[in-house]
Amino acid sequence: MTENAVLQLRAERIARATRPFLARGNRVRRCQRCLLPEKLCLCSTITPAQAKSRFCLLMFDTEPMKPSNTGRLIADILPDTVAFQWSRTEPSQDLLELVQNPDYQPMVVFPASYADEQREVIFTPPAGKPPLFIMLDGTWPEARKMFRKSPYLDNLPVISVDLSRLSAYRLREAQAEGQYCTAEVAIALLDMAGDTGAAAGLGEHFTRFKTRYLAGKTQHLGSITAEQLESV
């Protein structure tokens, strides 16, 4: 199966690593594509979908390495998803060019309460050109840092998603009400943008991932050990 943008970014991160990366469950032997325990691999269930919306994942340092990351699920379902390592001072040239691409309407996905008063904030994708949803993918403190310290994104509007239901995701607990995982927000954005088929496909993929990930945690698969540690 073709590697998606997040897996490619993960491979690049591993290639420049200088020390072992010890995520939770690092002794479990995992599928190197879906990062679930091998016995719970879901790669054969992945079914890509079509959407006019496009996603750009701006990922904090080791985020692509984490089995709990859900940005990878977006790239599984929407193959034209792009992913970049975040940098405050040296952003990827490809990222800068994508943000300036006149074929899209770029916007930063983040809660409205964190935007400055002068920042344009919207709550639904605008009509017209396809939206480019820029998602800041990391822990909540990391996402806040990326939002504050990415001057090359400061001129873009912020789109804020208010999910009325409690988050279904409990792999890594949010630190405050109204904070949701990356894939969950993407599902809502796709639905609001009219990409209902892609929203349904990502929702199904997310549910399968969540179920199998939590099953792997519950089983405490300590006897299924990895042959080698990844580096960071």
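Glycine is treated like the rest: Cβ placed from N, Cα and C.
In Swiss-Prot, a mutagenesis experiment is listed as Cys31 to Ser, annotated with the note Complete loss of activity; when associated with S-34. The DSSP secondary structure for Cys31 (mutagenesis position) is coil.
Counted within 10 Å of its Cβ, the other Cβ atoms near Cys41 (mutagenesis position) come to 16, all protein chains included. Secondary structure from DSSP puts Cys41 (mutagenesis position) in coil. Marked as Zn(2+) binding site by Swiss-Prot on the basis of a curator's inference: Cys31, Cys34, Cys41, Cys43.
The Cβ of Cys34 (mutagenesis position) lies under 8 Å from the Cβ of Cys41, Leu42, Cys43, Ile46, Phe209, each on the same chain and at least six residues away in sequence. Record note (Swiss-Prot) on the mutagenesis of Cys34 to Ser: Complete loss of activity; when associated with S-31.
Experimental mutagenesis at this site is recorded by Swiss-Prot as Cys41 to Ser, annotated: Shows weak residual activity; when associated with S-43.
Record note (Swiss-Prot), mutagenesis Cys43 to Ser: Shows weak residual activity; when associated with S-41. The unchanged residue is displayed.
Listed in Swiss-Prot as a mutagenesis experiment, Asp137 to Ala is described as follows: Strong decrease in activity. Within 10 Å of the C-beta of Asp137 (mutagenesis position) there are 30 other C-beta atoms, taking all protein chains into account. DSSP classifies Asp137 (mutagenesis position) as strand under the three-state reduction.
For the mutagenesis of Trp140 to Ala, Swiss-Prot gives this note: Strong decrease in activity. The structure shown keeps the original residue.
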Distance from Cys31 (mutagenesis position) back to Trp140 (mutagenesis position), taken between C-alpha atoms, in Å: 27
Protein Cβ atoms within 10 Å of Cys43 (mutagenesis position), excluding its own: 12
Non-site residues, in chain order, whose CB comes within 8 A of the mean position of the CB atoms of Cys31, Cys34, Cys41, Cys43 at Zn(2+): Arg30, Arg33, Leu35, Leu36, Glu38, Leu40, Leu42, Ser44
Same chain, 6+ residues apart, C-beta under 8 Å of the C-beta of Cys31 (mutagenesis position), given in sequence order: Pro37, Glu38, Cys41, Cys43
